[in-house]
Structure formats: C-alpha cells, structure tokens
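Accompanying notes for the structure given below.
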Amino acid sequence: MSKFTWKELIQLGSPSKAYESSLACIAHIDMNAFFAQVEQMRCGLSKEDPVVCVQWNSIIAVSYAARKYGISRMDTIQEALKKCSNLIPIHTAVFKKGEDFWQYHDGCGSWVQDPAKQISVEDHKVSLEPYRRESRKALKIFKSACDLVERASIDEVFLDLGRICFNMLMFDNEYELTGDLKLKDALSNIREAFIGGNYDINSHLPLIPEKIKSLKFEGDVFNPEGRDLITDWDDVILALGSQVCKGIRDSIKDILGYTTSCGLSSTKNVCKLASNYKKPDAQTIVKNDCLLDFLDCGKFEITSFWTLGGVLGKELIDVLDLPHENSIKHIRETWPDNAGQLKEFLDAKVKQSDYDRSTSNIDPLKTADLAEKLFKLSRGRYGLPLSSRPVVKSMMSNKNLRGKSCNSIVDCISWLEVFCAELTSRIQDLEQEYNKIVIPRTVSISLKTKSYEVYRKSGPVAYKGINFQSHELLKVGIKFVTDLDIKGKNKSYYPLTKLSMTITNFDIIDLQKTVVDMFGNQVHTFKSSAGKEDEEKTTSSKADEKTPKLECCKYQVTFTDQKALQEHADYHLALKLSEGLNGAEESSKNLSFGEKRLLFSRKRPNSQHTATPQKKQVTSSKNILSFFTRKK
C-alpha cells in the first residue's frame, strides 16, 4: 500500500485544505531580473544585450547578460560602465513635479555628459507603474491557468496546483503517457475506486501502477543520490505539476517575452528556495524524499527561509547557538524528536537574566509556535496556505526632497499632485488584480522641515459615490498642507526635506456580490409556508410532502426552489431602494398604514366627494435597472 491516504489525495480538491496534504503541489515562479526584462522588451533589445535599469545614480536591476561582466546592484552606474563599455543603461520612468502623469526620458540620465539630458532629482520622482502594468499582464496569465494564485511581490507568485493535478489524475482522458498509452488506462483502477466510492477516507491509497512510472518530469529534479524518480503518489502529483508549470511559463514567454524560474515542492518555503536554486529560465523540482538532501546541499541556512532573513533570523542564530554553516541540519540533529524539546530550550534562554527582552524579536508567549515552525522548517514540512485576498493596510507615496524643490505651499501642492497620481495608479492596480472596489477612507500628510522637525495631519476623505476619486484625495491633501503651512512662517520650516501622503482605512467591496450580499438581508419578508397549521394538515401527495414551498408574504407568491425565491427577494430590495431614492407611491406595500396617511394625506378626497381613483398602469417588466431611473 501507499504511505498516503485517500484523505490526503482528496484534500487536493479543496483550495483551503490542499496545503495541509503531504501530496500538496506548490509552485513559486519568479520573473528573472524583471525590471531589466521589461526595459529590454520595451526598447526592442535582445536577451544578449547587457541592460541595467537605473534610478538616479543607482542600479536597481541587472540583466543576466550584464551580470557576466561582474555588474551587480551594489555598483553605481559609473562603476558599471567601467566594467562593461557597451553597457546599456535605461532610467526608470519618472513623474515631474506638478504633473499627474509619468513618462520615460530615454537617452537621459546621470551618466550622460550633456547637462540638458540630466534628470533632476529635485524635480522628478520615480514611477514603477510600467513594471506594475507588466506584472498585471503576467498575473492575468497565472490566474487564467490556476485557481489559487498568491502574488508574493511585483515579480513573483505562488501557485497551488492541487486541483489541476487532482483533475488530471482522476478525470483527464486525453493525456498520453507514451505514444500508445494514455493516463486514463494506467490509472483505471484508482479512478474506478474513486468514482464508485469504493474506498475508506482514512485508508491508504493503492500502490502506484507500474505503467505510471513512465510519467516524465519537466525541469530538473533535485536528486543527488540517484533515487527512483516515481515511487509513490506524491511523485506522480509533482510530475503532473511540473508539466503544468512548464506550460504556464511557456505562455508567459510566448505572450509577454519574459523568462521565469520556477520551484516545485510540497510547501511554500521549499519551492521558493527551489526557484532561486537555478536561474535564469529554469525549473527545479524537490521531491519529498529529497527534501533533506536539498536543505543540506550547502546553499541554504536557517536565514534563507522566507520570514527569517532579517533580524529574527540573526537573533535565532545567537539564541540557539547555531553554526554559521549547516544551521538547518544542526537544528534537526540537536532537537530530533519533537518541537517540545526546542521550546524548552527557547524558554530557558528567554528566562536567562542576561537576556535583553527590550531588543528581542522573540515573543516569550509564543515560543511554542516558533519552536514548531523551526522544527518543521528544518525538515521541509512547514506548510503555509496561499492567500489570493488583498491585505491592504496602507499605501504611501513620498519624496525625499533636495535643495529648494519644496520651498513654498505651491511646491507642496505640486508634489501632492504627483503623489495622488501615483496612489491612484496603485489603487487601480489592486482593483484590477482582485476585481474589487478599493476605497481609502483616511489620508495623512507628513512632512519634515528644514530643521528636521516632523509635522503630521490626518483626517477622513469623503467621496461622491462608491468609487475612489483622485481629486477628492488631492482636495483633502491640499487642505492639510495649507493648515500645516501656518508653521511655515518660522524660518526653520522651508525648504522641506521630506513630504509624504499616506492612505489607510480601506473599504474593499467585492464586485461579484449580489445586491442582497452588498446591502445585507435588510428585508426579511420571506418564510416557509410550512407552519403550525401545516403540521396539523395531512396530504395525500408524497411529492408535495417532500417539496419545500417558500412563500412571499407581500404577494402570497409560492416558490419551489431557493433560486427563484432569491430573485424575487432581489426584486423587493431593488424596489425599496428605488423608493428611497425616487420616492414611494401610495400603492407601495413597503409603507405602513400610518406612513401612507402621513405622506399622502393631501391626496385623500373628502368624504362628501368620493370618487374611485384610477389605478396607475403597471408595466409587466420588472427589470431591476428600471427601479433606479428617477421618475419624471
């Protein structure tokens, strides 16, 4: 029998549970030297051209062709030109002070001798929008191929391939293993058991059929010990996933022209290490039985893991007395049995009298979680879920000001125009990426004076409608800098050395929700017709007994399915919203008797001259849009 269970296999079909399975197939795809590739494509250059992307005097991206000359991001552009005489430097797009649009200035930059071709740091601000735009195009391709995509940064994503691999395994009838053997024939037994329900959820899967061992991996399988490539179902899933990733990466290359590097494994942390293992334009697969070989290959330490590369990772090296080499293996061998051993050691260290808690990044109340994380990370088994939801807490646009680039309130407003344009672009980026409406409700202005004093002012932003409006943001920003400008009478105020605008407190509205989802079930007018009276009645029809009947209280209309009832509920809610916008008629069933007397008392005829009022003709159309058209 396999060492994996039916439960672990079926978990792949759940986006929220797949990462917990030992059969999980997670990919990390990184676009190589992304900014440099974007500029290569924009300028019609080849992959062999040595291109660097420049921001003022600094290099922010180096193409792989330029790296052959020993150029890195640590070099200045002048140093890089000395290493490669035919280097092609390209400056990022920039905003100009007072303008709400960015543009390129090709052929201009700090490396050009002509003063007219210099890009002034004082009057310009870097724009990353061209790279965000290309990132959105790539993300669209990723999402069209995979149902769960997490955008890790502007140039990298995680993919959960669980559903794709599961469907290929169980339902793909066209996939060919060899010229005369299809996947469905090799997997006929497990497919029949699954479709027929002839299995116990906690029982082990059958052994893989001999024929499936001809399944090929796409990419480089990390296998220094020369183990058999396919021995169990986890290898089958990874092999299928590798072929899916190859297809996705080919689409990125064919459609956008960008090369990528990919890592595949059963966890996010390991596949991220794998994507960086071999670059550019490569794909590395780490099988479960090769995890320890991969982690101990000499290229990784505990600080190589995602979230442990900063001060926490460095502190852990000191606290756990880890060696600077083979630190991952050291954790496994020092605490071999369980995470509890590691927790006891951490607790003892934290309680030592010479341990400075004021500067520590280790929470003494969360050592159990940290120990569990380290224990599993060192074994390549620390699973994390993928999240496709936007987690937006704040956005900031700022400028470190030089010279007299912000010497008055007029200069402040000119920079705010740039900030608002940049923030608007980033909000639109989020809205397109997640198909949601994103509305910041709070804006904050922060500035640093000539004497390095910091002043801040924040407050709410009001919009006319539900969409974000840049001019409303600018209006509030101008008000705040004007209020702060009162302090500008002090000689130590201007010129400013820093100015920033931050937006927070986001409302995120899902565009895919229905009217009722958006406003909540405000009109609770529907109930099942089955009540106490029905319980006392008998019926001769068994079909009627089994069929639930749902009824509208206002019109006594009966529905036999929930969908029809919900559509009728939408109609009532739209009608009520329309009456709130355009006014109600006397015949409205949303008004009580008292409300009708209050609102329509002027229309009531006196008792001496009664007449039968003519009923207003009601159209048969109940299109929801008609309720939001103001009556003339």
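Backbone N, Cα and C atoms are what each Cβ position is placed from, and that goes for glycine too.
Quick look at what Swiss-Prot lists:
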BINDING   Asp30, Asp155  Mg(2+) binding site
BINDING   Cys552, Cys553, His568, His572  Zn(2+) binding site
DOMAIN    26-309  domain 'UmuC'
MUTAGEN   Asp30 to Ala  Abolishes DNA polymerase activity
MUTAGEN   Phe34 to Leu  Alters translesion activity
MUTAGEN   Glu39 to Ala  Abolishes DNA polymerase activity
MUTAGEN   Tyr64 to Phe or Ala  Decreases efficiency of nucleotide incorporation
MUTAGEN   Glu156 to Ala  Decreases efficiency of nucleotide incorporation
MUTAGEN   Phe627 to Ala  Abolishes POL30-binding; when associated with A-628
MUTAGEN   Phe628 to Ala  Abolishes POL30-binding; when associated with A-627
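Location within the structure of each feature annotated in Swiss-Prot.
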{"residue": "Asp30", "record": "mutagenesis position", "contacts (Cβ under 8 Å, 6+ apart)": "Asp155, Glu156, Thr260, Ser261, Cys262, Ser275, Asn276, Lys279"}
{"residue": "Phe34", "record": "mutagenesis position", "contacts (Cβ under 8 Å, 6+ apart)": "Ala61, Tyr131, Glu134, Ser135, Ile154, Asp155, Tyr258"}
{"residue": "Glu39", "record": "mutagenesis position", "contacts (Cβ under 8 Å, 6+ apart)": "Leu45, Val51, Cys53, Ala61, Ile90"}
{"residue": "Tyr64", "record": "mutagenesis position", "contacts (Cβ under 8 Å, 6+ apart)": "Asn32, Ala33, Lys47, Lys279, Pro280"}
For Asp155 (Mg(2+) binding site), list the number of other Cβ atoms lying within 10 Å of its Cβ atom.
22
If you draw a 10 Å sphere on the Cβ of Glu156 (mutagenesis position), how many other Cβ atoms land inside?
20
As a test of reading the model: what is the averaged pLDDT for the domain 'UmuC' (26-309)?
96
So, three-state DSSP: helix, strand or coil for Glu156 (mutagenesis position)?
strand
